[in-house]
Amino acid sequence: MNYNNKILVSESGLSQKHLIHGDEELFQHELKTIFARNWLFLTHDSLIPAPGDYVTAKMGIDEVIVSRQNDGSIRAFLNVCRHRGKTLVSVEAGNAKGFVCSYHGWGFGSNGELQSVPFEKDLYGESLNKKCLGLKEVARVESFHGFIYGCFDQEAPPLMDYLGDAAWYLEPMFKHSGGLELVGPPGKVVIKANWKAPAENFVGDAYHVGWTHASSLRSGESIFSSLAGNAALPPEGAGLQMTSKYGSGMGVLWDGYSGVHSADLVPELMAFGGAKQERLNKEIGDVRARIYRSHLNCTVFPNNSMLTCSGVFKVWNPIDANTTEVWTYAIVEKDMPEDLKRRLADSVQRTFGPAGFWESDDNDNMETASQNGKKYQSRDSDLLSNLGFGEDVYGDAVYPGVVGKSAIGETSYRGFYRAYQAHVSSSNWAEFEHASSTWHTELTKTTDR
């Protein structure tokens with residue numbers, strides 16, 4: 001199929017063909033145009049603090065080794081031996097000066113260089129050029145306040161530019177709070193859903209919370225419990241949504257610092273966050289200080305999502321068009337007491353981990369929506385994301401990005417899928433940029449409802 005001319009997402013991101021969640025040929029195309037081109041989350045500084053520390057991570061369907069170098073920098077390499085293609089490292093994390101393949105014993109340094117070959121002189125003589133046989137390196141590795149992302153494409157914009165307007169909303173928690181830590185290793189589970197189904201859910205779907213999560217809201221007694229069973233809408237002014245040029249976006253629920261954590265944690269969390277308010281008001285202003293203590297449900301395009309004040313951090317690793325491996329970490333503020341960090345991490349796994357009750361609520365929705373995307377009659381139907389269209393603004397005096405000033409809407413859906421369509425119909429970054437030259441105008445139209 002020629003995706004340069006295939007319209008999978010309508011103008012302004014108002015709808016998507018259902019087949020985007022179930023078509024295997026399209027999935028293979030995504031590996032080239034989405035996962036080989038965009039910035040993908042790898043790890044966090046706190047998980048590889050010392051030289052020689054490494055973790056394995058996924059970039060699309062490929063696995064990489066992410067290693068702290070002797071000079072403190074971080075590099076990433078395909079986890080594939082250059083001799084006969086065997087997986088080089090079979091564990092999730094460790095510390096090593098190098099990596100030795102268990103097939104024929106070829107040894108690579110933590111810098112990716114081929115350092116040793118058994119019986120090299122006897123078997124190869126002078127014919128083996130080890131300098132050309134190092135591990136394939138991920139072209140770009142950059143950090144957003146300790147969160148490490150990698151990109152295979154040299155032409156990609158710098159990570160900070162790629163995050164764009166979304167960074168303004170993330171930095172109060174990621175930077176100005178004093179910094180974050182990632183608690184690993186991640187909980188892992190495989191779901192029978194396309195990777196985009198959970199990514200779109202986290203990018204800004206507050207609409208489903210009261211209904212899908214009714215029992216979880218009631219049993220957890222979180223600050224959002226009043227929404228259970230669609231008993232009420234969030235009041236006017238309770239939040240907003242935003243999206244950005246490269247597809248990253250989020251919803252903001254004001255003053256939701258204790259997130260989905262149960263009632264026993266709420267007083268301690270609210271006191272901890274509240275203690276930083278005076279300093280943050282002075283450093284970054286009242287609005288961004290309020291964003292720090294507000295609940296953000298966010299997706300960094302394409303497949304990294306988070307619920308900031310709930311401490312949930314996700315990577316949706318694709319396996320095929322209808323299968324995704326979900327990695328769930330906890331994020332905690334660096335200066336939290338160690339006991340509070342531990343209890344928050346436990347709460348994350350209890351709510352959104354592999355067996356979490358909030359997670360279980362979502363999975364059936366995501367799985368059946370994805371599986372229906374490959375069925376004959378439903379695959380060409382349109383999935384709607386038009387809620388709030390015509391009310392979004394760009395160039396607001398306070399809030400950057402394309403903004404929908406309501407807690408419930410689909411602003412960030414439209415931005416996510418506008419970027420998605422631009423990528424799958426482009427051959428490179430230059431073509432994507434051309435297709436995105438009027439991105440905010442397209443998303444803020446007031447016609448074509």
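Note: Cβ is positioned from N, Cα and C throughout, glycine not excepted.
In Swiss-Prot, the entry for natural variant Ser12 to Phe states: In strain: ATCC 17484. The structure shown retains the original residue. Swiss-Prot gives this note for the natural variant Ser15 to Thr: In strain: G7. Swiss-Prot lists 39-137 with the feature domain 'Rieske'. If you look up Swiss-Prot, you'll see Cys81, His83, Cys101, His104 marked as [2Fe-2S] cluster binding site, on the strength of experimental evidence. Residues or ranges marked as Fe cation binding site in Swiss-Prot (evidence: experimental evidence): His208, His213, Asp362. For the mutagenesis of Phe352 to Val, Swiss-Prot gives this note: Cis-dihydroxylation of naphthalene results in the formation of cis-naphthalene dihydrodiol with altered stereochemistry. Cis-dihydroxylation of biphenyl and phenanthrene results in the formation of cis-biphenyl 3,4-dihydrodiol and cis-phenanthrene 1,2-dihydrodiol as the major product, respectively. The structure shown keeps the original residue. According to Swiss-Prot, the experimentally introduced change Trp358 to Ala is described as follows: Unable to catalyze the cis-dihydroxylation of biphenyl. Preferentially oxidizes phenanthrene at the C-3 and C-4 positions, forming almost no cis-phenanthrene 1,2-dihydrodiol.
Overlay of Swiss-Prot feature records on the structure.
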residue	record	CB count, 10 Å
Ser15	variant position	18
Cys81	[2Fe-2S] cluster binding site	24
His83	[2Fe-2S] cluster binding site	15
Cys101	[2Fe-2S] cluster binding site	19
His104	[2Fe-2S] cluster binding site	13
His208	Fe cation binding site	14
His213	Fe cation binding site	22
Phe352	mutagenesis position	25
Trp358	mutagenesis position	23
Asp362	Fe cation binding site	22
Among all protein chains shown, how many Cβ atoms are found within 10 Å of the Cβ of Ser12 (variant position), not counting that one?
23
Taking Cα atoms as reference points, which of the recorded positions Ser12, Ser15, Trp358 is nearest to Cys101 ([2Fe-2S] cluster binding site)?
Trp358
For Fe cation, what surrounds His208, His213, Asp362 with a Cβ no more than 8 Å from their Cβ centroid?
Asn201, Asp205, Val209, Trp211, Thr212, Trp358, Asp361, Asn365
DSSP-wise, what's the residue breakdown of the domain 'Rieske' (39-137) into helix, strand and coil?
11 helix, 39 strand, 49 coil
Remaining residues near the recorded [2Fe-2S] cluster site, that is with C-beta within 8 Å of the centroid of the site residues Cys81, His83, Cys101, His104
Arg82, Arg84, Lys86, Leu88, Tyr103, Gly105, Trp106
Looking only at the recorded positions Ser15, His213, Trp358, Cys81 ([2Fe-2S] cluster binding site) has its closest CA neighbour at Trp358
Round to the nearest Å and give the CA-to-CA distance linking Ser15 (variant position) with His208 (Fe cation binding site).
18
Measuring CA to CA, name the entry from the recorded positions Ser12, His208, His213, Phe352 that ends up nearest His83 ([2Fe-2S] cluster binding site).
Phe352
Which binding-site residues (His104, His208, His213) fall within 10 Å of Trp358 (mutagenesis position) by Cα distance?
His213
The recorded positions listed are Ser12, His104, Phe352; by CA-CA distance, the one closest to His213 (Fe cation binding site) is Phe352
